[in-house]
Each structure stands twice: as structure tokens, then as C-alpha cells.
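**Q** Below is one structure. I have some questions about it.
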Amino acid sequence: MSEVLITGLRTRAVNVPLAYPVHTAVGTVGTAPLVLIDLATSAGVVGHSYLFAYTPVALKSLKQLLDDMAAMIVNEPLAPVSLEAMLAKRFCLAGYTGLIRMAAAGIDMAAWDALGKVHETPLVKLLGANARPVQAYDSHSLDGVKLATERAVTAAELGFRAVKTKIGYPALDQDLAVVRSIRQAVGDDFGIMVDYNQSLDVPAAIKRSQALQQEGVTWIEEPTLQHDYEGHQRIQSKLNVPVQMGENWLGPEEMFKALSIGACRLAMPDAMKIGGVTGWIRASALAQQFGIPMSSHLFQEISAHLLAATPTAHWLERLDLAGSVIEPTLTFEGGNAVIPDLPGVGIIWREKEIGKYLV
């Protein structure tokens, strides 16, 4: 096979609706501002990926970064690891972090998708693993007692064996009321994860988490500011229940710092922020060496492939950011994600829908 080159990069900014707004203790995400990426190759295949900007304020900047990076990658070989190394070097003075790192991850994910298509194999098999069901939890919001309970019951009826609910209400009693109501509705053999979204200081996090661990929660996620690894370590040291973090690690190097000081007993990198497929591979090796169970954050389509190839795979987060513009090739059965038997990641754009949400 002759060398496959990158021949073009197209980006489209969209702002798509969510089935439920994502309410958190620190704010609400009402829509999903996404950058859709198409990476064309000399083999005739096109790799697809998308990025989540979190806020519409950052959407155009993220798209522009990708557009400006196009000239750096066109006519380069379709070799994701080498592309990542080149971009890391090009941006070392500006700082290979933040939106720059996120944009580079979008290129990486699209390149791996294209590589799978070139070899006519799903990404999971390209990574050397077999496709298998990946256990998933249904990810919810700061919904209040009634809606949180209703959504948990619905998830259980759909076959899920765990849910995550966001907490961080004004009073601890409110956090406990939500967890207790869910527990009463779904029973003891059902996982309940809780997420504070960085909303507490360390003393408050210790106090609330010590109360919550008596309720049998599976983990307590980001109880304090995500960059405060020492604070997380102090919280974890006072608890039996695992602290979960990682969605804001910008690259495996941040994961290494957190794990090295015992900031958490569970890890959940975000496929975008950790550095795409290339960053995830490195992160999964760290998790294996530290003996840390590793879950995913958002990006459920590609994360299913990645977790199936992760030695310490734990849970996939089911939260459908892009369902308005992506065909539902990733399915869920009996609480598990079922990887599609399609080349690459399996992302297929719903082109007729994309036009409705272009920014």
C-alpha cells in the first residue's frame, strides 16, 4: 500500500440541542457547541471527529484554531502519533494546552478514524483489542429529588446498572435527599455515582463526602477545584469511598501528576482533553501501572472503542452530546455499550440535520 497522505481538513461549528440541559452546581450547559471535523486523505477515505467547546463563547475560537492548523497537516502522512508529536513541538512556545491541545486532539481522533477506514477495521481492532460490550452508566444532572429519581428509574428500566447524578445543592441535606430517593427507587444492587463539579472547598468536601459514603455511593467526583491535586489527596485520605477525577486533565502528564500524589483512586480522562486516541493510549498505560480503574468522560462513540482496549477499563459515561448530528451507530443493550462493526469509530454525520444547527 502506498503512503496515505492528508489532503484536507474541513470544520463546521454547530450548536445542537440536548435531550436534557446539564445543570451543575457551578452553571448550566443548555446546548452542545460542537466543532465537526472531516479529515480527507489521498486514499479517498474521510476521518470524522468532533470537539465539545463547553460554551458557545469558545466555539468560533476552537474552529478557527483547527482551520489554522490545516496548513500544518495537509500533505503529511496519515500517522496519528507522528502528527501529535509534530503539533506538540510546533506549539511548545505558545503552550501545548487549553484550546490548542483540544484542537490537536480533534485532528488526532479524525486521523485515527481515517486510519481505521483505510484498513477497513473498527478502531478497537486497530488498537489490537477485540470488540466487546463495555459497561455504561447513564449520566444525569443537578435535577432535584423528583426528576433525579425519575431519570434513575428510567435508566434502570432501560437496563443500565448505574447512574451518575450531579449534586452540590446549597445544603448537605439536599445532596443526601437526592441520593436516598434514588437508592429507595432503584434498590441496593444499583450503582450511584455523584459529581460535585468542583463546587466545594476542601473542608466542605470532606464533610459532605464523609456523609455521602454512608449512603453507598460508587464514587465522589471532582469534589473540589480540578487543578488542586493536593486538595483532592487530602479529601481522598479522609474517605473510604473512591474520589473520581480526570475529565479536565489536559494530557497524560497532568494525569501522572495527580496519580503520583494519590489525588484519586479512580480516573476518568476525557478523550478530547487527554489528547485524543494517542493521549488515551498513554493515559491507559499510566492507569495500568498505578493500578487505577479508568472510565471515560463524554465522547461516548470513540470512548467505547478506547475502553475496550484499556487494561483497567471501568465505566463508560453515556451522555449523548452529538446525537442530533450523528447517526446512532453506537447502541446500548443491557446496560452495555455495543461497538458498531464499522470501519474506524463509526461516526456517520446526519447531514440533513447539521444544516439546522450551523453557527
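Using the three backbone atoms N, Cα and C, a Cβ is placed for every residue, glycine included.
Quoting Swiss-Prot on the mutagenesis of Lys166 to Ala, Met or Gln: Loss of activity. The active site, proton acceptor annotation in Swiss-Prot covers Lys166, His297. Annotation comment: Swiss-Prot describes Asp195, Glu221, Glu247 as Mg(2+) binding site, evidence class experimental evidence. For the mutagenesis result His297 to Asn, the note given in Swiss-Prot is Loss of activity. What Swiss-Prot notes for the published mutagenesis of Glu317 to Gln is this: Reduces activity 10000-fold. Marked as substrate binding site by Swiss-Prot: Glu317.
Neighbours and distances for these, please.
**A** Counted within 10 Å of its Cβ, the other Cβ atoms near Lys166 (mutagenesis position) come to 25, all protein chains included. Annotation note: Lys166 (mutagenesis position) sits in a strand segment as assigned by DSSP.
In three-state terms derived from DSSP, Glu221 (Mg(2+) binding site) belongs to an extended strand segment. Around Glu221 (Mg(2+) binding site), the same-chain residues at least 6 positions away in sequence with a Cβ under 8 Å from its Cβ are Lys164, Met193, Val194, Asp195, Tyr196, Asn197, Val243, Gln244, Met245, Met268.
Around the Cβ of His297 (mutagenesis position), the number of neighbouring Cβ atoms within 10 Å comes to 25.
Long-range Cβ proximity for Glu317 (mutagenesis position), meaning a same-chain Cβ under 8 A and a gap of 6 or more residues, is found for Ala136, Tyr137, Ser139, Lys164, Met268, Ser295, Ser296, His297, Leu298, Gln300, Ser303.
DSSP assigns Glu317 (mutagenesis position) to a strand in the three-state reduction.
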**Q** Using C-alpha atoms only, work out the spacing between Lys166 (mutagenesis position) and Glu247 (Mg(2+) binding site) and round it to an integer in Å.
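**A** Cα to Cα, Lys166 (mutagenesis position) and Glu247 (Mg(2+) binding site) are separated by 15 Å.
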**Q** Could you list the residues of the same chain, at least six apart in sequence, whose Cβ is under 8 A from the Cβ of Glu247 (Mg(2+) binding site)?
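**A** In sequence order, the residues whose Cβ lies under 8 Å from that of Glu247 (Mg(2+) binding site) (at least 6 apart) are Glu222, Gln226, Met268, Pro269, Asp270, Lys273, His297, Leu298.
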